[in-house]
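What follows is a single structure, written as structure tokens, with notes after it.
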Amino acid sequence: MRHSLPYRMLRKRPMKLSTTVILMVSAVLFSVLLVVHLIYFSQISDMTRDGLANKALAVARTLADSPEIRQGLQKKPQESGIQAIAEAVRKRNDLLFIVVTDMQSLRYSHPEAQRIGQPFKGDDILKALNGEENVAINRGFLAQALRVFTPIYDENHKQIGVVAIGLELSRVTQQINDSRWSIIWSVLFGMLVGLIGTCILVKVLKKILFGLEPYEISTLFEQRQAMLQSIKEGVVAVDDRGEVTLINDAAQELLNYRKSQDDEKLSTLSHSWSQVVDVSEVLRDGTPRRDEEITIKDRLLLINTVPVRSNGVIIGAISTFRDKTEVRKLMQRLDGLVNYADALRERSHEFMNKLHVILGLLHLKSYKQLEDYILKTANNYQEEIGSLLGKIKSPVIAGFLISKINRATDLGHTLILNSESQLPDSGSEDQVATLITTLGNLIENALEALGPEPGGEISVTLHYRHGWLHCEVNDDGPGIAPDKIDHIFDKGVSTKGSERGVGLALVKQQVENLGGSIAVESEPGIFTQFFVQIPWDGERSNR
């Protein structure tokens, strides 16, 4: 049976950075040094060969200008005395041969004396017989040699012979090989220095890369990108100059920024971002800024900015932020569910008490009183709860209203749901959360306005028609002063004293974000009435 292996084991792990760099640099060094070696060796070979040839030519020219050689060529080969002179020079300069010939190529000297008087062997002497110096590689009686030829002239500048000098080719090759070894050792030394430098470079790179391999860096980068784009919080990163270097999708949505449409570069965003969030203090002192509230394009954002350090040096900052309105919606949605649960719990205790009463009447066999009690209880439920659940189809809104009715009762006031109210459930959580925020704020404001003296009355009307929910909240409290009613929805304006006036501003913002509207009427000492209109997906939820 074949066992499956983990994915990481099946993947072929890329070559390590150190191995890759060493191999690449070694290959480049080897290629460069090989080319240098070939070129340099070729030049050294030519220079060595030319140097030996020039040395031989210098000796040949000296002999050609010698009076003894000129005079000797006027005699017979065996009587000329040239052999003794040539052999002395040959041995002194470690040459293979020195041959002096007349114009008929007859030898006047040779390392093998018996060949004196015989013709010179080789066609490479012909140029010299015609008055031209010549260098050639050829083989005579002795060995393969590098041979040079120089014409000999008398006092009247008439050519009377040729001096031929030979260098054993193996000697030339030996000198070239000796030079070649010095080149090879230089190349090997260069390779060694290059490898040592490469190892040092690899160590420096590994330190810069925190010991990570390239494929690990690639994996971390992909994971970082996936993480940044998957979180709901907006993320904006800046460098030590305050220039934006990174922005994730959530931040683009919250800031209404689209790179493909608004900017081809982040420079414009960097300028606007520095005006919205002051990161200079964070970059200068490294002091984090936490839980700051800023407003961007009618959105209330909760932002945290922290410095980014590398080796103790601040190299940038990261800001994370989230729509605070959304956070409040979630909290209010949770409050609605909690209120619904509390209302059910309270009603369960109430019904438990009523069941105990029914059980007691059964034991006492007071059937007439039992009948009256059950009928009264059923009527009360129908009036208070049954009618509400029949009109309000959203369990969350129903539970919320029940909790507010109970709260008003506990405070000695009355909260009434208008008999004409009808509210279908909505498929939009934003709409439900906004309605809970709106009703909660308006009802709580009304309860505070009614004060501790009991007997106040609050009425709520919810009417759905053609995709719109019309909501009215009335109370018979003290009303709103005329000088404040026009600014009642402004942030910081309140009838409850200082450090208040946020709730209605938030309600207005949420209602308008949905495309709705809110208005107020009030007559001091008589009433206050709020009118709210928001879109409501009631028809969609009933499909």
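Every residue, even glycine, has its Cβ placed from backbone N, Cα and C.
Residues as originally present; substitutions not included.
Now, the feature entries from Swiss-Prot:
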- R107 to A: Abolishes the stimulation by fumarate to the same extent as complete deletion of the dcuS gene (MUTAGEN)
- R107, Y108, S109, H110, K121, G140, F141, L142, R147: (R)-malate binding site (BINDING)
- H110 to A: Abolishes the stimulation by fumarate to the same extent as complete deletion of the dcuS gene (MUTAGEN)
- R147 to A: Abolishes the stimulation by fumarate to the same extent as complete deletion of the dcuS gene (MUTAGEN)
- 212-323: domain 'PAS' (DOMAIN)
- N248 to A, D or G: Causes constitutive active state of the kinase, leading to constitutive expression of a target gene, without addition of C4-dicarboxylates (MUTAGEN)
- N304 to D: Causes constitutive active state of the kinase, leading to constitutive expression of a target gene, without addition of C4-dicarboxylates (MUTAGEN)
- 346-538: domain 'Histidine kinase' (DOMAIN)
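Here the CA atom of R107 (mutagenesis position) lies 10 Å from the CA atom of K121 ((R)-malate binding site). Comparing H110 (mutagenesis position) with R147 (mutagenesis position), their Cα atoms are 14 Å apart once rounded.
Residue with the densest Cβ environment among the recorded positions S109, N248, N304: S109, by other Cβ atoms within 10 Å. Separation of the C-alpha atoms of S109 ((R)-malate binding site) and N248 (mutagenesis position): 97 Å, rounded to the nearest whole number. Counting every protein chain shown, the number of other Cβ atoms lying within 10 Å of the Cβ of R107 (mutagenesis position) is 24. Between the recorded positions H110, K121, R147, the minimum number of other C-beta atoms within 10 Å of a residue's C-beta occurs at K121. Rounded to the nearest whole angstrom, the C-alpha distance between N248 (mutagenesis position) and R107 (mutagenesis position) is 97. Confidence over the domain 'PAS' (212-323), given as mean pLDDT on the 0 to 100 scale, stands at 74.
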